[in-house]
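Reading through the structure tokens given below for one structure.
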Amino acid sequence: MGTTWRSPGLVRLALCLAGLALSLYALHVKAARARDENYRALCDVGTAISCSRVFSSRWGRGFGLVEHMLGADSVLNQSNSIFGCLFYTLQLLLGCLRGRWASILLVLSSLVSVAGSVYLAWILFFVLYDFCIVCITTYAINVGLMLLSFQKVPEHKTKKH
């Protein structure tokens, strides 16, 4: 049976749009901070609660790994927010497809995002000693998308005459 289009569901749609909005906001904060070091984002509540400090850290690009593995000029050494935008768009598109491969990719991509979230949360708390509201919210969104990806999609029942 081939792949067909369907609604991604309201919960997946809401989570993907929220994740996309937060990723775009993180890009905005990082760009504003690059232009003005004194920029204070809405998510900068105090010295230990500062998303702009986290986004501007070395772990805010390529998960802090790409530069050391592939070099600073690698095309993959992008802001983590770029990867977030791509991930949430992919999740939304895959959520609209009904098919075996779409389901497999949905599960695999959500598992990778949760693994990345655990890694970045560890960096956030134990290396940067910070609390990033935007980051924590995206981690929760990633867990929600992972849980959704494991739910069985109801099949359309054909009417018997």
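Every residue gets a Cβ built from N, Cα and C, even glycine.
Its Cβ placed at the centre, N80 ((S)-warfarin binding site) has 23 other Cβ atoms within 10 Å. Annotated (S)-warfarin binding site per Swiss-Prot: N80, Y139, in sequence order.
Around Y139 (variant position), the same-chain residues six or more apart in sequence whose CB sits under 8 Å from its CB are S117, L120, A121, listed in sequence order. In this structure, Y139 (variant position) is part of a helix by DSSP. According to Swiss-Prot, the phylloquinone binding site annotation covers C135, Y139.
Sequence-distant contacts (6 or more apart, same chain, Cβ under 8 Å) of L128 (variant position) comprise R53, V54, S57, W59. According to Swiss-Prot, the natural variant L128 to S carries the following note: Identified in warfarin-resistant animals.
Under its natural variant entries, Swiss-Prot includes Y139 to C with the note: Identified in warfarin-resistant animals.
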